[in-house]
Amino acid sequence: MAGDRNRHCELEQEKYDTHENVKIICLGDSAVGKSKLMERFLMDGFQPQQLSTYALTLYKHTATVDGKTILVDFWDTAGQERFQSMHASYYHKAHACIMVFDVQRKITYKNLGTWYAELREFRPEIPCILVANKIDADIQMTQKNFSFAKKFSLPLYFVSAADGTNVVKLFNDAIRLAVAYKESSQDFMDEVLQELENFKLEQKEEDTSGQEQSDTTKSPSPS
């Protein structure tokens, strides 16, 4: 049985080694529905993993974008947002952000500025989607003008975790934005440069090894 588990882990690692992988983080006040939105999107196929070390919940998802298999890590705050701040590791190498507020609670909208400022401190260029959740409680909210989105040129999605309105579109669009960002961002360039550096090191090692063998062949035999 242990061997089977090890093999399963190896297969999972192979998946991550051979496919694209993106990280999408969720921000917003407590109880705005971040976790419920993810669970609604993933439905019965999700297996959230509690990572107590980082005070977060990790949701894994496999998507297809332009014919490519994309492995998506959705990071949820797991209550850490109560402190109105997230640890820097939460933002590390994120490729997109979903920022949520509750249309029924004005304070969650007011606090968007704090969340957005912190996001831009750590990830100044990643795409960010603004999400107005719980519209099922008052559909008239979709007619309101939420100026925060316009002020920062953010796409605004009106959604409901309760009845599923626009949830699938929200997450599919977030995945596409994350993939597009990764392919064109400095993160991607850093990966390319690192691969080139590794290739140069391998070539240097091969050349050094070849030179040593050549020197050994040319060395005269002792008289």
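Indices start at 1 and increase along the chain as displayed.
Using N, Cα and C of the backbone, Cβ positions are placed for all residues, glycine too.
Positions annotated as GTP binding site by Swiss-Prot, on the basis of similarity to another entry: 28-35, 76-80, 133-136. In the three-state DSSP classification, Thr77 (GTP binding site) falls within coil.
In Swiss-Prot, the entry for mutagenesis Asp73 to Gly states: In Mot; male sterility characterized by reduced sperm output, and sperm with aberrant motility and short tails. The structure shown retains the original residue. Cβ neighbour count for Asp73 (mutagenesis position) (all protein chains, 10 Å cutoff from its Cβ): 19.
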Cβ-Cβ distance under 8 Å to Ala31 (GTP binding site), same chain, at least six residues away: Asp102
